[in-house]
Amino acid sequence: MSIVSLLGIKVLNNPAKFTDPYEFEITFECLESLKHDLEWKLTYVGSSRSLDHDQELDSILVGPVPVGVNKFVFSADPPSAELIPASELVSVTVILLSCSYDGREFVRVGYYVNNEYDEEELRENPPAKVQVDHIVRNILAEKPRVTRFNIVWDNENEGDLYPPEQPGVDDEEEEDDEEEDDDEDDEDDEDDDQEDGEGEAEEAAEEEEEEEEKTEDNETNLEEEEEDIENSDGDEEEGEEEVGSVDKNEDGNDKKRRKIEGGSTDIESTPKDAARSTN
């Protein structure tokens, strides 16, 4: 947790000439009393191709810092045009406003800066030699890029970040981990057994359903066979009535026999018909 929090930055003179100083109104909050001062620094990026052209415009120490919300104005001199490549004097660059505590940077704010000529004729026809007096800067104050870093403050040290080792604690933790692993394995085995039991129960239920279906099919077939037998018996009784109704002559048995033998060839004789024909 950061003891100092940046609440806001206001650019006071913007736009301005290239040769005018930079001015920022900075507001920050301090949560605890600090042993050291805060160092604020402004850096001008002279070239996008090399760090050699970066210029530290100014740096100040702010302190002692009281607890609560604080505000101050930070002023810095403009960059030296002689240290900037001529091809990058009239272009877009970056300025960096940073704050450090006890040599450790914990916040950095970057702004884009557009440098251009103040006259339309110079913008359309740039002179061979850069005229610094006619360059104006415009800081894009509405779009800062803020970067924060975690550092060690007065109430913190390396020992606080990493608790001391306690003999025997690691062994106990390992044993607890092993017991937890064993418990998890047992639970997994129980779950597997339960799943196997459920699977076997489902299979048994399916087999019972299949057997019940087979039994129902057999019963249905038996009922159909019984109906067929009853129907065949009814047909035989009708046949006997027809045979008995034939007028008898002197040889009644012969007349009955002729009627049966003269029937359709598609009718299959039953054992009863065969027995009747022999009588």
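Just so you know, glycine gets a Cβ as well, placed from its N, Cα and C.
Quoted from Swiss-Prot for the published mutagenesis Leu6 to Met: Enhances transcriptional silencing. Of all Cβ atoms in the shown protein chains, 18 besides its own fall within 10 Å of the Cβ of Leu6 (mutagenesis position).
Counting every protein chain shown, the Cβ of Asp37 (mutagenesis position) has 15 other Cβ atoms within 10 Å. According to Swiss-Prot, the mutagenesis experiment Asp37 to Arg carries the following note: Reduces transcriptional silencing; when associated with R-39.
In sequence order, Glu88, Thr93 are the residues of the chain that are 6 or more apart from Ser48 (mutagenesis position) and have a CB within less than 8 Å of its CB. Ser48 to Arg appears in Swiss-Prot as a mutagenesis experiment; the accompanying note says: Abrogates interaction with histone H3 and histone H4 and enhances transcriptional silencing. Reduces acetylation of histone H3 on 'K-9' and 'K-56'; when associated with E-145 or E-147.
Neighbour list (Val94 (mutagenesis position), Cβ cut-off 8 Å, at least 6 residues apart, same chain): Val45, Gly110, Tyr111, Tyr112, Val113. Taken residue by residue with DSSP, Val94 (mutagenesis position) is part of a strand. Quoted from Swiss-Prot, the note attached to the mutagenesis of Val94 to Arg states: Abrogates interaction with histone H3 and histone H4, abrogates transcriptional silencing, reduces acetylation of histone H3 on 'K-9' and 'K-56' and enhances sensitivity to HU and MMS.
Where Swiss-Prot documents Val94 to Asp as a mutagenesis experiment, the accompanying text is: Reduces acetylation of histone H3 on 'K-56' and enhances sensitivity to bleomycin, camptothecin, HU and MMS; when associated with D-96.
For Leu96 (mutagenesis position), the same-chain residues that are 6 or more apart in sequence and have a Cβ closer than 8 Å to its Cβ are Leu42, Thr43, Val45, Arg108, Val109, Gly110. Swiss-Prot gives this note for the published mutagenesis Leu96 to Asp: Reduces acetylation of histone H3 on 'K-56' and enhances sensitivity to bleomycin, camptothecin, HU and MMS; when associated with D-94.
Just so you know, the Cβ of Glu105 (mutagenesis position) picks up 15 other Cβ atoms within 10 Å once every protein chain is counted. According to Swiss-Prot, the experimentally introduced change Glu105 to Ala is described as follows: Decreases histone H3/H4 binding affinity.
Recorded in Swiss-Prot as a mutagenesis result, Arg108 to Glu carries the remark: Reduces transcriptional silencing. DSSP gives Arg108 (mutagenesis position) a strand state.
For Val109 to Met, Swiss-Prot lists a mutagenesis experiment annotated as follows: Reduces interaction with histone H3 and histone H4, enhances transcriptional silencing and reduces transcriptional activation.
What Swiss-Prot says about the mutagenesis result for Tyr112 to Glu is this: Reduces acetylation of histone H3 on 'K-56' and enhances sensitivity to bleomycin, camptothecin, HU and MMS. Every protein chain considered, the tally of other Cβ atoms within 10 Å of the Cβ of Tyr112 (mutagenesis position) stands at 15.
Quoted from Swiss-Prot, the note on mutagenesis experiment Tyr112 to Ala is: Abrogates interaction with histone H3 and histone H4 and enhances transcriptional silencing. Abrogates transcriptional silencing, reduces transcriptional activation, reduces acetylation of histone H3 on 'K-9' and 'K-56' and enhances sensitivity to HU and MMS; when associated with E-145 or E-147.
Cβ neighbour count for Arg145 (mutagenesis position): 12 (other Cβ atoms within 10 Å of its Cβ, all protein chains included). The annotation that Swiss-Prot gives for the mutagenesis experiment Arg145 to Ala reads: Reduces acetylation of histone H3 on 'K-56' and enhances sensitivity to bleomycin, camptothecin, HU and MMS; when associated with A-147.
Quoted from Swiss-Prot for the published mutagenesis Val146 to Leu: Reduces interaction with histone H3 and histone H4, enhances transcriptional silencing and reduces transcriptional activation. Around the Cβ of Val146 (mutagenesis position), the number of neighbouring Cβ atoms within 10 Å comes to 11.
The number of other CB atoms found within 10 A of the CB of Thr147 (mutagenesis position), across every protein chain shown, is 12. Quoted from Swiss-Prot, the note on the mutagenesis of Thr147 to Ala is: Reduces acetylation of histone H3 on 'K-56' and enhances sensitivity to bleomycin, camptothecin, HU and MMS; when associated with A-145.
Counted within 10 Å of its Cβ, the other Cβ atoms near Arg108 (mutagenesis position) come to 18, all protein chains included. Rounded to the nearest whole angstrom, the C-alpha distance between Val146 (mutagenesis position) and Glu105 (mutagenesis position) is 13.
The shortest Cα-Cα distance from Arg145 (mutagenesis position) to any of the mutagenesis positions (Leu6, Asp37, Glu105) is found for Leu6. Note: the CA-CA distance between Thr147 (mutagenesis position) and Leu6 (mutagenesis position) rounds to 11 Å. A distance of 13 Å separates the Cα atom of Leu6 (mutagenesis position) from that of Glu105 (mutagenesis position).
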